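Here is the structure we will look at.
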Amino acid sequence: MSLLSIITIGLAGLGGLVNGQRDLSVELGVASNFAILAKAGISSVPDSAILGDIGVSPAAATYITGFGLTQDSSTTYATSPQVTGLIYAADYSTPTPNYLAAAVANAETAYNQAAGFVDPDFLELGAGELRDQTLVPGLYKWTSSVSVPTDLTFEGNGDATWVFQIAGGLSLADGVAFTLAGGANSTNIAFQVGDDVTVGKGAHFEGVLLAKRFVTLQTGSSLNGRVLSQTEVALQKATVNSPFVPAPEVVQKRSNARQWL
């Protein structure tokens, strides 16, 4: 084999790497505009605090409870003292239904993309119990549920990516904290979870939750990232901070939906 052939094969083997690391980026599409997006409903035990937009589809606005909604005169969105952002529902006026349908479809595509990565770097780590771990970038896979009884650290540079494929549920114990180190970015950490997700009282979560089922953020818990659920999301005096906070002119463009569809 010639030296050129060896070099060519070596370069081909680097495909999909970012700064020498495997690229596991998950594309959220229009769903990236939301702090919380759910198909069946979003509830709050007041007062919760959400930085970013929230939306439900195909559910109607009556399935957004505990927020004290005030609908805008355009009837395309609503507001709430608990939400620094806009609130969308499938029964609001055009073009909101199409905007939400696109976001939900993109969230489902992202879930499937995350579930579709192969050749995990870590399989059944800790037999489903993550205790006092520092997690390096890579693909993690479990065929059952995962519990987190103690703090976790995600260590990697700003381009590093993590994907966690969890066939069962995910639960964080009360007071557990996810910590980022080395420049790690919460938008590059994706959890694809096939069953219910529970973030315990006072616990802190970092990353994007791609959840097949119910997500509960218990009293005093917080999440830096996004919650994209294919069923419902329940907040109990919880905090969600999204990396995307629209400027006023972007809000207006999004209301018109021309920018997104």
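Glycine is no exception: its Cβ is also placed from the backbone N, Cα and C atoms.
According to Swiss-Prot, the mutagenesis experiment SER43 to Tyr carries this note: Has 35% thermal hysteresis (TH) activity of that of the wild-type. Every protein chain shown contributes to the tally, and the Cβ of SER43 (mutagenesis position) ends up with 17 other Cβ atoms within 10 Å.
Around ALA49 (mutagenesis position), the C-beta neighbours below 8 angstroms that are at least 6 residues distant in the chain are GLN82, THR84, ALA238, THR239, VAL240. Annotation of the mutagenesis experiment ALA49 to Tyr in Swiss-Prot: Has 89% thermal hysteresis (TH) activity of that of the wild-type.
Sequence-distant neighbours of THR65 (mutagenesis position): residues of the same chain at least 6 apart with a C-beta under 8 Å from its C-beta are GLY41, ILE42, SER43, SER44. For the published mutagenesis THR65 to Tyr, Swiss-Prot gives the following note: Has 28% thermal hysteresis (TH) activity of that of the wild-type.
The Cβ neighbour count for THR109 (mutagenesis position), using a 10 Å radius over every protein chain in view, is 15. Swiss-Prot gives this note for the published mutagenesis THR109 to Tyr: Has 92% thermal hysteresis (TH) activity of that of the wild-type.
Here Swiss-Prot describes SER147 to Tyr as a published mutagenesis experiment; the accompanying note says: Has 62% thermal hysteresis (TH) activity of that of the wild-type. Loss of TH activity; when associated with Y-234. Classification of SER147 (mutagenesis position) by DSSP places it within a strand. Taking Cβ-Cβ distances under 8 Å and a sequence separation of 6 or more, the neighbours of SER147 (mutagenesis position) in its chain are GLY128, GLU129, LEU130, LEU170, SER171, ALA173.
With a 10 A radius on its CB, SER171 (mutagenesis position) counts 19 other CB atoms from all the protein chains. The DSSP secondary structure for SER171 (mutagenesis position) is strand. For SER171 to Tyr, Swiss-Prot lists a mutagenesis experiment annotated as follows: Has 67% thermal hysteresis (TH) activity of that of the wild-type.
Sequence-distant neighbours of THR198 (mutagenesis position) (same chain, 6+ apart, CB under 8 A from its CB) are GLY169, LEU170, SER171, LEU172, VAL215, THR216, GLN218. Experimental mutagenesis at this site is recorded by Swiss-Prot as THR198 to Tyr, annotated: Has 50% thermal hysteresis (TH) activity of that of the wild-type.
Cβ neighbour count for THR216 (mutagenesis position): 18 (other Cβ atoms within 10 Å of its Cβ, all protein chains included). Where Swiss-Prot documents THR216 to Tyr as a mutagenesis experiment, the accompanying text is: Has 59% thermal hysteresis (TH) activity of that of the wild-type.
For the published mutagenesis SER222 to Tyr, Swiss-Prot gives the following note: Has 64% thermal hysteresis (TH) activity of that of the wild-type. The Cβ of SER222 (mutagenesis position) lies under 8 Å from the Cβ of ALA203, HIS204, PHE205, ALA238, THR239, VAL240, ASN241, each of these being in the same chain and 6 or more residues away along the sequence.
DSSP classifies ALA234 (mutagenesis position) as strand under the three-state reduction. Under its mutagenesis entries, Swiss-Prot includes ALA234 to Tyr with the note: Has 47% thermal hysteresis (TH) activity of that of the wild-type. Loss of TH activity; when associated with Y-147.
Here the residue is the original one, but Swiss-Prot notes a mutagenesis experiment at this spot, THR239 to Tyr: No effect on thermal hysteresis (TH) activity. Taking the Cβ of THR239 (mutagenesis position) as centre and 10 Å as the limit, one finds 18 other Cβ atoms among all the protein chains shown. According to DSSP, THR239 (mutagenesis position) sits within a strand segment.
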- If you draw a 10 Å sphere around the Cβ of ALA234 (mutagenesis position), how many other Cβ atoms fall inside it, taking every protein chain shown into account? 21
